[in-house]
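Student: Here you go, one structure.
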Amino acid sequence: MWQQAIGDALGITARNLKKFGDRFPHVSDGSNKYVLNDNTDWTDGFWSGILWLCYEYTGDEQYREGAVRTVASFRERLDRFENLDHHDIGFLYSLSAKAQWIVEKDESARKLALDAADVLMRRWRADAGIIQAWGPKGDPENGGRIIIDCLLNLPLLLWAGEQTGDPEYRRVAEAHALKSRRFLVRGDDSSYHTFYFDPENGNAIRGGTHQGNTDGSTWTRGQAWGIYGFALNSRYLGNADLLETAKRMARHFLARVPEDGVVYWDFEVPQEPSSYRDSSASAITACGLLEIASQLDESDPERQRFIDAAKTTVTALRDGYAERDDGEAEGFIRRGSYHVRGGISPDDYTIWGDYYYLEALLRLERGVTGYWYERGR
């Protein structure tokens with residue numbers, strides 16, 4: 001059922017390997033070509049993750065060789081501390097170094113992932129009880145700020161805690177996850193993109209947005225980060241409240257999916273042709289639904305409901321948004337949005353959308369769960 005879609009992604013990736021060389025794709029800019037960078041952006045781990053997924057599925061050395069080169073690049077980036085003053089270290093190193101460890105049990109990759117976890121730990125602000133999202137400590141705008149994306153960065157810390165036996169990684173990750181649950185998720189199970197706290201004492205100030213439509217609206221990719229992020233943290237922490245939050249957010253999301261199965265970029269905007277979609281939000285959510293289902297008993301009626309919803313979502317992406325391996329396209333799925341209000345790639349390829357689309361396909365086809373936790377955990 002999914003093999004043709006996976007084959008298209010494999011073919012596109014093989015071509016991209018030759019085109020991109022040692023550079024990393026981020027988003028497209030209105031064309032069918034990716035804008036590349038030299039491993040300086042927050043999204044670069046997704047390219048590495050795609051290559052590891054392709055290698056796991058095929059055993060083809062071209063994907064492995066490309067993936068190993070990316071890990072070497074991430075080692076250099078950490079040594080230089082280049083554009084790492086943010087919480088997305090988890091995205092960057094879970095899908096590169098930690099992926100190599102999971103696939104090959106390479107000790108140097110494991111050490112690199114642990115070193116990256118230590119860098120992420122430096123962003124813990126004990127007085128506020130948060131992992132600061134962006135900027136240096138004491139930043140006047142961002143010093144007490146969290147964003148919902150961070151839930152996908154916490155698995156790097158939780159994995160590091162299991163690998164080393166040091167409870168501090170888990171303590172920090174759990175504290176941040178629980179504070180995110182309390183303040184980022186609204187009473188109706190929608191979500192804020194970002195929340196501000198007093199950096200000196202952790203008192204709540206206000207919720208807001210950076211990439212959503214309004215402070216009070218629900219940015220669909222943020223909701224998707226919450227669905228998958230709370231589910232992943234539940235797997236590590238065994239916290240039923242986190243899993244229940246993921247389920248509630250998933251129900252909220254699914255109740256607002258338009259007829260063709262792929263969401264618009266914000267739940268507040270009109271569902272009409274002139275509004276932008278965000279295919280990446282749907283791809284992330286598909287992975288989150290499958291992760292939730294994997295933690296439910298087979299007797300739970302919602303388990304199959306979430307699996308069916310994930311299949312419906314991936315089918316909608318495959319049939320209405322996915323590119324075919326025709327020699328031209330560089331992305332897997334069209335109509336992703338990066339920053340609509342900012343006018344940055346509002347209707348384009350996104351490398352994270354491509355990664356989660358492929359992860360969802362491989363979860364459905366082979367049970368491959370990505371690189372957020374050890375296999376068989």
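All positions are counted from 1 along the displayed chain.
Cβ atoms are placed via backbone N, Cα and C, with glycine included.
Swiss-Prot lists these features:
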MUTAGEN   Asp88 to Asn  No activity, but no significant conformational change
ACT_SITE  Asp88  active site, nucleophile
MUTAGEN   Asp149 to Asn  Large decrease in activity, but no significant conformational change
ACT_SITE  Asp149  active site, proton donor
MUTAGEN   His339 to Ser  Shows higher affinity for unsaturated chondroitin disaccharide sulfated at C-6 position of GalNAc residue (delta6S)
MUTAGEN   Gly342 to Ser  Shows higher affinity for unsaturated chondroitin disaccharide sulfated at C-6 position of GalNAc residue (delta6S)
MUTAGEN   Ile344 to Lys  Shows higher affinity for unsaturated chondroitin disaccharide sulfated at C-6 position of GalNAc residue (delta6S)
Student: What residue among the mutagenesis positions Asp88, Asp149 has the most other CB atoms lying within 10 A of its CB?
Tutor: Asp149
Student: Around the Cβ of Gly342 (mutagenesis position), how many other Cβ atoms lie within 10 Å? Please give the count over every shown protein chain.
Tutor: 10
Student: Between C-alpha atoms, which of these mutagenesis positions comes nearest to Asp88 (mutagenesis position): Asp149, His339, Gly342, Ile344?
Tutor: Asp149
Student: Fill in the CA-CA distance, His339 (mutagenesis position) to Asp149 (mutagenesis position), as an integer in Å.
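Tutor: With distance taken Cα to Cα, Asp149 (mutagenesis position) is 14 Å from His339 (mutagenesis position).
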Student: Just how many other Cβ atoms lie inside 10 Å of the Cβ on Ile344 (mutagenesis position)?
Tutor: 13
Student: Measuring Cα to Cα, tell me the gap between Ile344 (mutagenesis position) and Asp149 (mutagenesis position) in whole angstrom.
Tutor: 18
Student: Just to verify a number: CA distance, Asp149 (mutagenesis position) to Gly342 (mutagenesis position), in angstrom, no decimals.
Tutor: 18
Student: Report, as a single number, how many Cβ atoms besides its own are within 10 Å of the Cβ of His339 (mutagenesis position).
Tutor: 13
